[in-house]
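Asker: Would you mind keeping the following structure in view while I ask a few things?
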Amino acid sequence: MANFLKLKQFLTLVLILLALAAKSSKSTPSPSSTTRVKGIYWIENPLFPPSSIDTSLFTHIFYAFVSPNKFTYKLEEEEEDSTTVATSLTTFTNTFKTKTPPIPTLLSIGGATSNSTLFAFIASDPTARATFINSTIQVARTFGFDGIDFDWEFPTTTKEMNDLGELLFQWRRAISDETASTSRPPLLLTAAVYFAVNFFLSGERRMYPVDSINKNLDWVNVMSYDLRGSGSNVTGAPSGMFDSKSNVSVVSGLFSWIRGGVAPEKIVMGMPLYGKSWKLQDPNVHGIGAPNVGPGPGVDGGMAYFQVVDFNKQMGAKVVYDKETGSVYSYSGSTWIGYDDPFTVSVKVGFAQALKLGGYFFWAAGYDTSDWKVSTASKAWRPES
């Protein structure tokens, strides 16, 4: 821990210099609002209803997920005969409207299991695109959401990235037109995006439409996690701040967005409330990069943070803070788990604030401990004058 504390002190000095350099080197105008995003995604879960969320910790809450119909291009919720989905959406928004102050909610469309090919067609076809956009605005307004979040995982070609840029342009125009005709406050428009501004690990090299993002989105939720997955044959930091051997890290990814031209205040850093586990090939070889034979406990090795805490306690696991990656992991026997804890989250939040980013978000509600240990650590974001 002592070495990690030194790392934190070093980071503070370095990040201030980097933040100043980034600010002076970019001409992209920053949003006028000084509000910082402190968000969390909620997944439909009867064991963790929206009312269980500690709203004192968050400024925005996302409903995950809804999807368009592959034949009509309208959100399923607009055509749903059953009242089940409508009740879920209404309960969600009403839960946060009654808070003091009310907490803005966003309807998130897509997700990791959504139909990427369908999104590609919608983005490229003017008729399908208009139908989809109008449906999202209609559903958001009907159920009382304050904004729309788009999670396309992921555009696979340069053309699809260009089409995404046009989709965002038309979406913003439709939101502005709706506001002009109804005198309602404009819906927020955000997008969940890859950890880096460009895709360089596989497939066609392509870059997000930065100009369209700056002009049409309120912010992007950068998924700075899942950097190492169950398919890897060695252990790794799933959301490590650094990687001396590659550009696959939180720091590299966020700086790619800034260097790419996105205004820092439009970049919101994502953090996971879960870890990734592996089964070690040799329990005596247990550092970062140790060979493994496959996923450990959990679905595909995924473990909610509260499950990691329980595992560490029950198994007497050794907890290690790794200064090379700026991450934490634990191991016991053949089980190895990489994750974020309150300390690493406080470091990341300090990093985001030093860079003058737009804020942070967590995936996902219900994964933290019952007393919100990790989420509470995000209070490392200091009040701004």
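A Cβ is built for glycine as well, from the same backbone N, Cα and C atoms used for every other residue.
Among the features that Swiss-Prot reports, active site, proton donor is placed at GLU153. Annotation comment: Swiss-Prot describes 36-385 as domain 'GH18', evidence class sequence analysis. Here the residue is the original one, while Swiss-Prot reports the published mutagenesis PRO295 to Ser with the comment Abolishes Nod factor hydrolase activity.
Let's see these features in context: how buried, what's close, how far.
Answerer: Under a cutoff of 8 A between CB atoms, and with a sequence separation of 6+ in the same chain, the neighbours of GLU153 (active site, proton donor) are GLY110, GLY111, ALA112, SER114, SER116, ALA192.
Averaged across the domain 'GH18' (36-385), pLDDT for the predicted model comes to 96.
The Cβ of PRO295 (mutagenesis position) has SER230, SER277, TRP278, LYS279, GLY301 as same-chain neighbours under 8 Å, each 6 or more residues away in sequence.
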Asker: Check PRO295 (mutagenesis position) against DSSP and tell me helix, strand or coil, would you?
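Answerer: Reduced to three states, the DSSP call for PRO295 (mutagenesis position) is strand.
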